[in-house]
Amino acid sequence: MKIFLPVLLAALLGVERASSLMCFSCLNQKSNLYCLKPTICSDQDNYCVTVSASAGIGNLVTFGHSLSKTCSPACPIPEGVNVGVASMGISCCQSFLCNFSAADGGLRASVTLLGAGLLLSLLPALLRFGP
């Protein structure tokens, strides 16, 4: 018994805690269904990152969608970018398989907003050729 306790204590102290993060990973997929492959991240990776990019006009026209998921040592700026008909969303998380869902990059310009912008851009021409 005197030998068992020190051996047990040494074994417990010598065991290193497994701290590797686990994330879903994929590259340039069209659907989240193809992005459910679990990956064990390296010890330097602290984040699961999801990048979603799309282009389209409201729900009327879709030009394309791309979804990528990976492990990363740092989180890129987690803000969405929307430039009219194209948008990109980035999301980061730090827990076990936390990047299950897609980032919010599916945002598209609204038809109303695009129509208003078009009318405002044509307003000078309409006023010039008016009655």
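For all residues, glycine too, the Cβ spot is worked out from N, Cα and C.
Nope, none of those substitutions made it into this model, it's the original residues.
Here the structure is a predicted model, which means the values were calculated and not measured.
Summarising the annotation, Swiss-Prot assigns domain 'UPAR/Ly6' to 21-101.
Close to Leu36 (mutagenesis position) in the fold, though at least 6 residues off in sequence, lie Phe24, Cys26, Phe100, each with a CB less than 8 Å from its CB. In the three-state DSSP classification, Leu36 (mutagenesis position) falls within coil. Among the mutagenesis results in Swiss-Prot, Leu36 to Ala has the note: Complete loss of viral entry enhancement. Abolishes inhibition of human coronaviruses entry. The residue drawn here is the original one.
According to Swiss-Prot, the mutagenesis experiment Ile57 to Ala carries the annotation: About 50% loss of viral entry enhancement. Every protein chain shown contributes to the tally, and the Cβ of Ile57 (mutagenesis position) ends up with 17 other Cβ atoms within 10 Å. Under DSSP, Ile57 (mutagenesis position) is assigned to a strand (E or B) in the three-state scheme.
A coil conformation is recorded for Asn99 (mutagenesis position) in the three-state DSSP classification, outside any helix or strand. Annotation for Asn99 (mutagenesis position): same-chain Cβ neighbours under 8 Å, separated by at least 6 residues, are Cys23, Phe24, Cys48, Val49, Thr50, Lys69, Ser91, Cys93. In Swiss-Prot, a published mutagenesis experiment is listed as Asn99 to Ala, annotated Abolishes inhibition of human coronaviruses entry.
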